[in-house]
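> Swiss-Prot lists these features:
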- SER149 to Ala: Loss of function (MUTAGEN)
- THR172 to Ala: Loss of function (MUTAGEN)
Amino acid sequence: MAFLIILITCFVIILATSQPCQTPDDFVAATSPGHIIIGGLFAIHEKMLSSEDSPRRPQIQECVGFEISVFLQTLAMIHSIEMINNSTLLPGVKLGYEIYDTCTEVTVAMAATLRFLSKFNCSRETVEFKCDYSSYMPRVKAVIGSGYSEITMAVSRMLNLQLMPQVGYESTAEILSDKIRFPSFLRTVPSDFHQIKAMAHLIQKSGWNWIGIITTDDDYGRLALNTFIIQAEANNVCIAFKEVLPAFLSDNTIEVRINRTLKKIILEAQVNVIVVFLRQFHVFDLFNKAIEMNINKMWIASDNWSTATKITTIPNVKKIGKVVGFAFRRGNISSFHSFLQNLHLLPSDSHKLLHEYAMHLSACAYVKDTDLSQCIFNHSQRTLAYKANKAIERNFVMRNDFLWDYAEPGLIHSIQLAVFALGYAIRDLCQARDCQNPNAFQPWELLGVLKNVTFTDGWNSFHFDAHGDLNTGYDVVLWKEINGHMTVTKMAEYDLQNDVFIIPDQETKNEFRNLKQIQSKCSKECSPGQMKKTTRSQHICCYECQNCPENHYTNQTDMPHCLLCNNKTHWAPVRSTMCFEKEVEYLNWNDSLAILLLILSLLGIIFVLVVGIIFTRNLNTPVVKSSGGLRVCYVILLCHFLNFASTSFFIGEPQDFTCKTRQTMFGVSFTLCISCILTKSLKILLAFSFDPKLQKFLKCLYRPILIIFTCTGIQVVICTLWLIFAAPTVEVNVSLPRVIILECEEGSILAFGTMLGYIAILAFICFIFAFKGKYENYNEAKFITFGMLIYFIAWITFIPIYATTFGKYVPAVEIIVILISNYGILYCTFIPKCYVIICKQEINTKSAFLKMIYSYSSHSVSSIALSPASLDSMSGNVTMTNPSSSGKSATWQKSKDLQAQAFAHICRENATSVSKTLPRKRMSSI
């Protein structure tokens, strides 16, 4: 019996193969009468059966390769129309339909379109040529379909002639949003632009940048490829290879092209992520071959095949790797499930598809559900109505769950929305018309209403945008093996408006994170602290990793360039992942060098106080009086005290006050000190000047108080102008790489140099006067000269050191110079006198000083007599003779008188003198 059934089935198939399309009605897949007819285009069969490479006669060939999933789409349209007819949406108006099989061929779809455009209620079924189709009444009012963009474009160009509404449910090519080219086309799915943008976002988010892409050789595939290239570049993703497969299975080269594509995938070992824009039958063949070649990759699925049960049920499909895809947003299609349960109730005479399906079920009656789809595909031919209704019912009852398993929820919902959109538009159009009359309106009128209609699926409201698209978004799906079967699970949603993935729960987040474990990169990932250095390759994704230089950082992987730290406040070492705050530095109080300098300054202050006490207690002694008196000594000691104290303003955190105070305090006090010493040098020069004219001039010049006030006043003016016009301020020095130096900016180098230069001029004058007054056995001038030399040596050394020193120790250099010059002058001015006061009290008496003066006078006169000399200060040259000779010249006598006058002047002025009677070793220190 079973053998007989199989024999009869084979006979029917052979008979059907030999029966081409004889009449237009044979061409219709399903039909139902109504007041308003809606056309439908579905690729129910995968290809046309032709014995020739190219047709020789213009006839429609037989179609083979029955597709269960598209058969279900056809049923979804029928079900949606029946839902409207059974509702109150169009009271008294029945929607009918004519559904045609495109066989996945443009030519077949265009043939069906010609029948749609044929004149209504005309027996000849002709398409009339007119200059104006405004009043032309075609066979149908609108068309739903086709599924593939390539076919939809061709059909739409024909429908544009009459502006007949065409609502796509699966055609996603971006070009279809162009209302200039396709003014009558609308669709209930988003444009591919959004899908491709979401894919590029997913790839970038997962850390992949080296991928492959496979498309079809048609308008849809080429447009998708071009758009993806643009989005990939925007997301820094590189395409390692691009493979293009023939668009139709009838192409004899498809198997060769698939093999070449798989070999390319094997060669590109670093490419582990492949984007696939193919039709279901392409993917079916591709994956079967990939399983044979043991290829395991991550596949990014487009909405064409991401939820296709035909592919998920391929044996050992798990061996291909992981699949993440994008599917149309799901809706409530529970009523469609009930419709499938009662599929046998449809009238069989007008649904040839049901007869063909019944035939395939009979041929595959003993095949398991898992293999049933492939069995039907292999045995599919154009069906003849030879089965009884009772047999059909029995088969449907046996396999109704099988159909539901192959339903793609997103596509079913899109078809429902397409029918509902037309239904609501017809309702709005028929409110003032009698739509039971087929001539109530023209297709172009329906198009105008359809563009602005708001419709619902029972749960949500929808409307078309300005491009005729329905931006419902996408579901992101992941293929997972559950109980040994590959199952399509929803992983996330993609929000078109905000370009974000909406992840519902933590488990899904973990699945997203797991995608990052798959590596698909041309180059190894650059770690934080490194940047990408592009190689000679044409792809920016192929690069080398280079360490970030100093003061640069990267805190993420694969950054294209290193970020610059703020050089003013931060720094970074080589290969740094972050910037570090610069340490603020200045000559701090706890710095070892600062402590040492402070100790030296404090010792200097103590020494000044000790000297002041010694001089105060020995106020009336000749040594103190010969130093110019207590007032002059106190002024000099006060200046030294201020100089030592001024060093404290060079230490610690700089402030505007300390910056202004330290230089002016030192400059004025040191100038006052030098001015006082200058008057002493001038007095010594006056005391030992024997030229009457010079002596007279020096007497006129010698005005101690005026000299001190004038010299100091000039310095005060210099410092005042300095503070007014260019005062020293705190400066944040950021030129060092790792530290910030807080320092005092002198404001004006010219003013600073003028202040120091003026002190140097006074010191030089003082040095000249002291050097000129440096007489034998009179050590005051010698010590002043030595003190000035110390000052000059210290400050001459200071200039190059100060100019080349950088950092927080610049103030320390100036402190050291101040201490050296201050100690030098203080030592030379007061140490010899303190030595006499403390250690040689026997010569610190008036009688001892007078004795030394007379002794020096006698010695000086003897020296003049014994040593021939020319006295240029006299009116003529006089030769000195021995004073013991019997005759003393007048000239010699005159010199003696002048010498006596000089020492008398010294006594009157309380000038110091060192006795000749002291031993040489003692005198040298006084």
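Heads up, the Cβ atoms here are built off N, Cα and C, so glycines get one too.
Keep in mind that this structure shows the original residues, not the substituted ones.
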> Can you check which residues sit near THR172 (mutagenesis position), meaning Cβ under 8 Å from its Cβ, same chain, 6 or more apart in sequence, and list them in order?
SER149, ARG187, VAL189, PRO190, SER191, ASP192, GLN195, TYR220, ASP303
> Where does THR172 (mutagenesis position) sit in the DSSP three-state scheme?
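In the DSSP reduction, THR172 (mutagenesis position) maps to coil.
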> Once the chains shown are all counted, how many other Cβ atoms turn up within 10 Å of the Cβ of SER149 (mutagenesis position)?
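Taking every protein chain into account, the count is 27.
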> Need the DSSP three-state call for SER149 (mutagenesis position) to compare against my parser.
helix
